[in-house]
Amino acid sequence: MFNESDAPQPPKVLSTPLEIAANLRQLQESHDPLIITFHDRSHRFQSYVVHVDRESNTLALDEMIPRDGEKFIENGEHFRVEGFHDGVRIAWECDHALKISEVDGHRCYSGPLPQEVTYHQRRNAFRAALKLSQLVDIILDGAHLKGNGAMRGKLLDISATGCKLRFEGNVEDRLQLGQVYERFKAGNPLGLVDTMVELRHLHYEERINTTFAGVRFHNLSGQAQRKIESFVYQLQREARRFDKDDY
């Protein structure tokens, strides 16, 4: 639905255990990917919330991707966590040592719940989902793409600032979180050529043998920005007209 609540909101700082646990649990239940950045280090790592318990004041994060980020956890280095849930940015600082343990037989990092969480609703960047019958073909390529040849996939949804992509099979080992790929192309009717994108989210869904990637547009030209905004506006109009309740 489209109303004034979709307008941008200033960030809020959540400080009560109830609010913090509720928002972290949303990230857990939706399996929303997290971006982890260690202070004074350029690499980004991906994880997920796997356990939230307000009663015992504990939080557990899934094993990091790539795994080599674990050595920074072992060193007790501080880091920042950032996730997105339904257009809301949820972020916090981890400034204490975490314990490497297991939850349901899977490796994880556990510690206390954060004392503060930043909650920032960013609905102003309308994200338009494409119907399955209308998915746009995309090509992802660039100097830092691992493996042989460009990657071909589908555009699932798009906003003025980024888009979600789908690739057949497990392609996680070909991509690096935080990396910029300079040759992203999208077929008609969007028609983007050699656009720069930054990889923000990456998740392989084994059940359907599909990899999902979230990218943010990087240094867009004026022409590309206008193409994207026009395409989003077109999708927005169609969504209002045909599928109000679905968007």
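Quick reminder: no glycine exception, Cβ is built from N, Cα and C everywhere.
Substitutions noted, but not modelled.
Annotated features in Swiss-Prot:
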BINDING   GLN121, ARG122, ARG123, ASN124, ALA125, PHE126, ARG127  3',3'-c-di-GMP binding site
DOMAIN    121-234  domain 'PilZ'
MUTAGEN   ARG122 to Leu  4-fold decreased affinity for c-di-GMP, binds 1 c-di-GMP per monomer
MUTAGEN   ARG122 to Ala  20-fold decreased affinity for c-di-GMP
MUTAGEN   ARG127 to Ala  Loss of c-di-GMP binding
MUTAGEN   ASP157 to Ala  Loss of c-di-GMP binding
MUTAGEN   SER159 to Ala  4-fold decreased affinity for c-di-GMP
Original post:
In Å, rounded, how far does the Cα of SER159 (mutagenesis position) sit from the Cα of GLN121 (3',3'-c-di-GMP binding site)?
Top reply: 15
Original post:
In angstrom units, rounded to an integer, how far apart are the Cα atoms of ASP157 (mutagenesis position) and GLN121 (3',3'-c-di-GMP binding site)?
Top reply: 19
Original post:
What is the pLDDT of the domain 'PilZ' (121-234) when averaged and given as a whole number?
Top reply: 87
**OP:** Helix, strand, coil: count each for the residues of the domain 'PilZ' (121-234), based on DSSP.
**Re:** 22 helix, 54 strand, 38 coil
Original post:
Looking at the recorded positions GLN121, SER159, which one has the fewest other Cβ atoms within 10 Å of its own Cβ?
Top reply: GLN121
**OP:** For ASP157 (mutagenesis position), just count the other CB atoms lying within 10 A of its CB, please.
**Re:** 17
